[in-house]
Each structure stands twice: as C-alpha cells, then as structure tokens.
Amino acid sequence: MEKNGNNRKLRVCVATCNRADYSKLAPIMFGIKTEPAFFELDVVVLGSHLIDDYGNTYRMIEQDDFDINTRLHTIVRGEDEAAMVESVGLALVKLPDVLNRLKPDIMIVHGDRFDALALATSAALMNIRILHIEGGEVSGTIDDSIRHAITKLAHYHVCCTRSAEQHLISMCEDHDRILLAGCPSYDKLLSAKNKDYMSIIRMWLGDDVKCKDYIVALQHPVTTDIKHSIKMFELTLDALISFNKRTLVLFPNIDAGSKEMVRVMRKKGIEHHPNFRAVKHVPFDQFIQLVAHAGCMIGNSSCGVREVGAFGTPVINLGTRQIGRETGENVLHVRDADTQDKILQALHLQFGKQYPCSKIYGDGNAVPRILKFLKSIDLQEPLQKKFCFPPVKENISQDIDHILETLSALAVDLGGTNLRVAIVSMKGEIVKKYTQFNPKTYEERISLILQMCVEAAAEAVKLNCRILGVGISTGGRVNPQEGVVLHSTKLIQEWNSVDLRTPLSDTLHLPVWVDNDGNCAAMAERKFGQGKGQENFVTLITGTGIGGGIIHQHELIHGSSFCAAELGHLVVSLDGPDCSCGSHGCIEAYASGMALQREAKKLHDEDLLLVEGMSVPKDEAVGALHLIQAAKLGNVKAQSILRTAGTALGLGVVNILHTMNPSLVILSGVLASHYIHIVKDVIRQQALSSVQDVDVVVSDLVDPALLGAASMVLDYTTRRIH
C-alpha cells in the first residue's frame, strides 16, 4: 500500500443523487473497484435516482455491477422552493443512521445539487472527511452558492480547470488539498469509440434519422428566476418546432420549476409530436454518442458547455445558468433568449457545423490522478480543516512562543557561484549566514542544500529562533505553486525540472516556498526595502545577468507560464549583440556583468583598457569592475561602453513605464549605482511626459535574494491559519 500513514484499506462512500452526477462519479467508482487492495467501496443512492418520473436511474448503477449499499428516498414532491428545502431536511434526518452504519473514512460528493449539500453537511458534522468533485467552478446561478458552501465543508477538492483551482485558492482552501485532475467523465468521453453509433441514434430518434441531422435539447429551471425559465423553455420549444428537425428532448432536473416545464412540454404536445422524442433518461455511454453525432445541442445544461466540447458539436447555450463557465468556440451564447426569432436564428447559425474538439475540462486521465490523491490521504492527520487567509497587515497572533522566540525563516539563495543559507528574522535581520561553493551536479547540490539547512535549523534552536519555513531563491524559471525549477540559467548546471519543495519539506518537516531570484528581489523590496507600502513598482537586478520582478496592486506577477518579469530579455535594439538566451539586442546583452566583462576583455586584448593608476594581475580575470575602474580614471572607451549599457537599461525601463506605469523603479545589484543617472537621463529624453515623474532609486538592501526568499515564509505567518 502506498505510503500515507494508513495500515488498512480506505473506506470510501460514494453518494450519487441523479443521472448527471453519476456520469462524473461512475469513472471514479470503476477505478476504486479495480483496486480492492487499497479501497472498500460503499454506494449510497438518493434523490431523483429513485423517482419513477425521472427514469428510476438507480437501475443503471446496478447494470454497471455496483452493489448499492443504501437507497434513501429523500425527494419531497412538489418541484418548488419549499419542496427543495424539505428534501434537504429529509436527507439530513436519514443520513446519520446510514453514515453511522457504514463508518466511511471519506465521502465523495459531486457538484452543486441541494442533495449534495445535505450529504456534505451530514458528513462534516459527523467528522467524516469529504472529497468534493468539481469545486471552484462558477456558473452564475444559485448553484454557485451551494457549490461554494460544499467547498467550505469539504476537506479535499478535485477540480477540472486551472481557473477553478485558482477560485478554490482564492476561497482560502489549502493548496495542498486541491487536485487539478480534470473532469472524470472526460476519461470516458475521450476514449469513447462506437462504430455502431447509428443504431443508438435510431433507437432514440427513429430509423429515418441521419448523423448530424438531429438536435439534442436539455434545459433546466433556474431556481432564482423560475418564471423566466418557463418562458424561455416555451420559446425554445416553439423555435425547435419551427426549425423542423428531429429533436431529442430530455426531461429537466427535479428542481423548483421542473413540474411547470413538463407542463409546457405536454401543453405543446411534445411527447406526441412526430419531430420530437421526449425521454426521462439516456444512459451516459449512449448519451455520449448522441451528442457526439448531433447537428447541435441546445439548452442550459452544464453538459453543453463541458462535455460536448470534447466532440466539437455546436452548442446553443440559453440564458444565464452557465454564464460563468469556461467554454470552447463551439458554444454560442444566447443570454437573453427572450424571443423565438432570436433562438431560431441561433439554430440556423449553429446547426450542422463542426468545431475543433476542446479539452478545457480534461485530458482523459482524471481518474488515475484522483485514485493517487485518495491513496495519499493520511487518516492520522488532524481532521480539522486549515484555511489560508490573505495576509493581515502587522497583525500577528501572540502566544508565549512568539514572545520568547524570534520568529524566523530559513532562506536559501542558489547563485551561479555560491550557495547561501541564512536565518532571517521577522524584521529582516540576517541572524546567521552560511556560504559554500555551488556544486556542479544535481545530486551534490541537493545534498549540500539539505546539509546546510539541517545545520542552520539546529543552530536556530540555539539562537532561540523559531523557524517557520524555508524560502528558496534560484536562477531560472520556477513554478512556485509546485516548488519546481522548470528551466535554469546556464550558470547552474543540471537544474531543470527539479522539485525543490519535496526533499526539503520531507527532511525538515517545514513548509517550503520556491521562486526565482528576480521575483525574490521584488518581494524583498516589498517587505523590507523601498517598495514597502508601494502598490505598484518594478525591481531590476543588475548583476551577472539582468533580472527583475513586478509588483502590481501589492501582488507579485508570475504570468501564465511563470515567465513574467524576464526584464533582462526586453529587446532594445534590432541588431544588438548576441544574448545568452539565444536572441540578440536584449538589455542583458548590453548591461549585465557578463556583457561588461565581454567588452572589458576586448579592450584589454587590444591594450585599450588600462590607464594610469590601474593594473590587472596575471592570475586575475578581467571583469566588469575593471571596466568601471577604467571609466572612473578617465578611459573614454570604457566610459562610452558604460554609457551604452546604461542607455540600454534606460530604454528597457522606458518600455516598462509605458507598459506597467509603476510609481517606483528600484535598481538593485552591484551595477545599480553606476547606471542610475544614465537611466534617469534616458527617461527624461525618451519617456512620455505622463510617466516621467516615476521615482527611480537604488536599492539599499544588501542581500535581496536571501531577504526575498525569507519574505515568502514570513509573509505566510501573518495569515490566520485555522
């Protein structure tokens, strides 16, 4: 059994309420069933599964060869708001006995139905861990309130899209308990191949129907605006009658307003109309084939904006029920849908088209990820949830440990030459610092980092410093969410696709944050330096290379692929010198320490570097500092090179001002003081007048990389953790 602290099988209770959530839960249930060494599965069926009017869909669960442990009749008929509330109450009355009998370790709940809210409430109050499937999504209806309420009750979260993951993080959920897996139903969608799909089409729509020459309609009531929902459904049916294509109409969900929608169908004779087939339920594997080969789908079901995109089938999304969801280009929104002509026009626009397949909601590998996630759950961990609230300015909870100890962070700086580890206090004081040469191989480097951090952590105890976590600054591109170095600079070898968080966290039993050196410098300025209290500013680091970080509205910008603030690679000349990145004309190719060293060597080789009062020992490499010294002593060529370098940096700053319009630019690093006056001159000459009042200053921080690494940890301690 995988390492998770458990010495027995995990008892998993899957509770399903209707046909839609079963389509998402079934792939997970099949996956659990295939691993009996790890899991025991109990299935609880309730809600509309057990209602004859909605097809008694519990039978399809039995046909899938699942043993239904418990059937709970929880639906109070009436299909109005009061009936929904009474149904939740009835479920809350019945569920405690079931859960006491089953004693599950974890309950899996899907989506945003009122039945699911009852399940999550019961499990939470009975101290049963909850895994919520498809949290974090936004539709634009009352479903959002229910979904987000379940999120607050749930201990673990499986989401389908990156934006849903970000919503969960914004809701202060613990990132370590969020899995971006994709939609489980996509595992079946993307592997569904049925050469005999025509027999399915004929079975549901008639023998004379051709592929791509029919419509699937699926519309549900919006419970916060039932009257408008009924009117829109009536207009939709009128438009479909007028469009005169064979149409499969599925009955709506058993929500408030559904009874009135069924009355509209019967009033218009839909169940007996030659062009319509009205059905209560279609098995999911057959439904997949029907929507995959339809001329279009119309309605307001989430299926239209989620699953159908996998086939590129045209979709007409009516009203506001799915207004907040991500959609592919196959979806045409008719948000008002207040006239028959408008809906009819949408049908003419969409019917029969074929769009590119969309995989916004999954890649077909959700279930393996979910099973791995389940196996990682440690039942010995405290049940109480932790919420990660945003920083609270200067508002740290006090206890006796806080008073007697110095709250501190371990900061790690991985440079091209040196590896440094420091104990940094809450006030930004470097209490103790360790420096070693950075090894050339991955194994030696990881080993040395661990050794130095363990040594520093032990020393922190002697110094009465309470270490709250580890922050790491490294060159290259970093995924800070995962703590992984994606691509490193050429100065640090064997440092691509490196997981830094896991080995340090496992060894030190502390939380670990990782970011690149440019971002760390910006965070150091935000917490300890001249950026403190500034809403928008940019930091430029002038060292061996050129880096930077951008703070916008007090937050660090990482970019969609963690490549924001590569300021050294802003191009300032079309025919400039080659850059280490493979391009040419970059700021770094002019103004970095490497660039100045290159120019210094050229002058030295031509005997044009040294002037009176200068000497370079034979065993000493010529570098940027020699060029600066020569310029100070009157070397005109050295002065010209520095002027060109400073101008290139200044042009880069002008581009930043025109793009970001920050109120402050901080120049950091050993070359900053040599460039600042030139940069200010370029701004006066080249920048728009509206941005020329920007403050450009030299950083007064001695170790921005270490302080920035520490700030990731120390900022975290100002959050409330419950």
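For all residues, glycine too, the Cβ spot is worked out from N, Cα and C.
Those substitutions? Not in this structure, it's all original residues.
As written in Swiss-Prot, here are the features:
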- D413: Mg(2+) binding site (BINDING)
- G416, G476, R477, T489, N516, D517, G545, H569, E588: N-acyl-D-mannosamine 6-phosphate binding site (BINDING)
- T417, N418, R420: ADP binding site (BINDING)
- D517: active site (ACT_SITE)
- C563 to Y: Loss-of-function mutant resulting in impaired sialic acid biosynthesis (MUTAGEN)
- P704 to R: Homozygous embryos exhibit cerebrospinal hemorrhages and defective angiogenesis in the diencephalon at 11 dpc, and become non-viable between 11.5 and 12.5 dpc. Loss-of-function mutant resulting in impaired sialic acid biosynthesis (MUTAGEN)
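Feature map: Swiss-Prot annotations on the structure.
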residue	record	Cβ contacts under 8 Å, 6 or more apart
D413	Mg(2+) binding site	L419, R420, V421, A422, S473, T474, D517, D703, A705, L706, A709
N418	ADP binding site	T435, Q436, F437, N438
C563	mutagenesis position	R477
E588	N-acyl-D-mannosamine 6-phosphate binding site	G545, I546, G568, H569, C579, S580, C581, M594, A595
P704	mutagenesis position	C520, A521, A524, E525, G529, T539, I541, S668
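According to DSSP, E588 (N-acyl-D-mannosamine 6-phosphate binding site) sits within a helical segment.
Counting every protein chain shown, the Cβ of T417 (ADP binding site) has 10 other Cβ atoms within 10 Å. Take the mean position of the Cβ atoms of T417, N418, R420, the recorded ADP site; other residues of that chain with a Cβ within 8 Å of it are D413, G415, G416, L419, T435, Q436, F437, N438. Note on the binding-site residues G416, G545: the fewest other CB atoms within 10 A surround the CB of G416. Cβ neighbour count for N516 (N-acyl-D-mannosamine 6-phosphate binding site): 30 (other Cβ atoms within 10 Å of its Cβ, all protein chains included).
Residue environment of the residue listed as 'active site' contains 27 other Cβ atoms, counted within 10 Å of its Cβ in all protein chains.
Distance from the CA of N516 (N-acyl-D-mannosamine 6-phosphate binding site) to the CA of T417 (ADP binding site) is 16 Å.
All protein chains included, R420 (ADP binding site) registers 21 other Cβ atoms within 10 Å of its own Cβ. Mapped onto three states, the DSSP output places C563 (mutagenesis position) in coil. Secondary structure from DSSP puts D517 (active site) in a helix. Counting every protein chain shown, the Cβ of R477 (N-acyl-D-mannosamine 6-phosphate binding site) has 19 other Cβ atoms within 10 Å.
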